[in-house]
Amino acid sequence: MTTHLPSTSQNGEEISAEQFNRIFHERNVIVLDCRSNGDSVKRANRFFCSLRLPALLQRRLMGGSMRLSTVPDLKDLNNSPDQCPEVLLIPGDSEQDEQLSAALARNLKSNHYRHFVLGEPVKTLLSQFPTLRDAADENWNTTFQMNSMPGQASGQQASSGPLLNLNQLRLEGEDQGGKQRAEFPVKLTNFLYLGNAETAKNRDVLKKYSISHVINVTSNLPNTFEEDPNMRYLRISADDNASHNLTKFFPEAISFIDDARRNDSACLVHCLAGISRSVTICLAYLMKTEMCTLDSAYEWVQKRNASIAPNFHFMGQLTDYEKMLGLNSNRVGTYPSSAPRSPSCAIEAAAVSQVGGLLTPPPTSCSASPQSSNHSAKSFH
């Protein structure tokens, strides 16, 4: 017996395996899979992603303090149901996965996205519709490209409708109990400061904090005092979007910051606003040198500046980096229960449940070869 397609007015309705298959092939959809493991579903001619959040982000999602930021075009289409993509949500099997999918459903509802939840086990879906099974399980972690459809079959026409812009998902600050946002530069350690564009061009500020090293994490802002022989610059040309992987620059940035420390000086890390790209570099430094988890490093920085908001792809890269450092290699589903080795990162490093990786491309090797830092300016391109 054929099951009728659900009405788009029934937002959040549970659907059968047959309805899922029909919606998947007949409508403009996005599939969000909240399972931490299991059989994969085909991604042909539809945008598909596996939603996996570390503990830090999962807590914010479940607490309602993490919001979905979308592309402007999608916001403009909120009142045009026929043009908006629909979301097919695959809930998780475990208790943690179920909590994640429930929180995501609430988030989708509050942002007025039409979505449906698969009400049958994925095994049932795949047994009834084996063509949905992804032939390449090893490619389970989707690389996010907003201008093309991953896994698009030859000759198939991809949907041209707007997509939920996972590139611009951003971890936004939760309630800080009235804590005022810190003024730049923000002191993270005795030799490491977080700043923005204004900080970087203020000579008095640089002098006040004994800053002689500056990491410029932008592709277009000038190295203002590059001609000063007492100033040293490191440029990491990156924009605040998913097309840039900062992981490969971590080793050189860490070495550059350590050079400032060894010379009894200080290093300023800045981007345009001082909330995303520069924060990512600072987090990587703390994780590597203090051997503390991403959760601990993030909370350390956030307590000093509540306005930090790194985008999800950078957080994903940091999650991969955490794994590469072996900070969570001995656990499955939880962060380490032991406190970080250094007192400077000893911030509530309690074991908290998490779900796998994070909205991120496959891990990128940190094998960028070290370069000499004995000249005043340096650039990455």
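Cβ from N, Cα, C; glycine included.
Keep in mind that this structure shows the original residues, not the substituted ones.
With DSSP states grouped into helix (H, G, I), strand (E, B) and coil, the domain 'Tyrosine-protein phosphatase' (184-327) comes out at 65 helix, 25 strand, 54 coil. Residues or ranges marked as domain 'Tyrosine-protein phosphatase' in Swiss-Prot: 184-327.
Annotation comment: Swiss-Prot describes C271 as active site, phosphocysteine intermediate, evidence class sequence analysis. For C271 (active site, phosphocysteine intermediate), the number of other Cβ atoms no farther than 10 Å from its own Cβ, over all displayed protein chains, is 26.
Here Swiss-Prot describes P310 to L as a published mutagenesis experiment; the accompanying note says: In zh32; at the restrictive temperature of 25 degrees Celsius, 87 percent of mutants have endomitotic oocytes.
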Local confidence of the prediction over the domain 'Tyrosine-protein phosphatase' (184-327), expressed as mean pLDDT: 94
CB contacts for P310 (mutagenesis position) [other CB atoms within 10 A, all chains]: 24
Nearest-integer angstrom distance between the alpha carbons (Cα) of C271 (active site, phosphocysteine intermediate) and P310 (mutagenesis position): 12
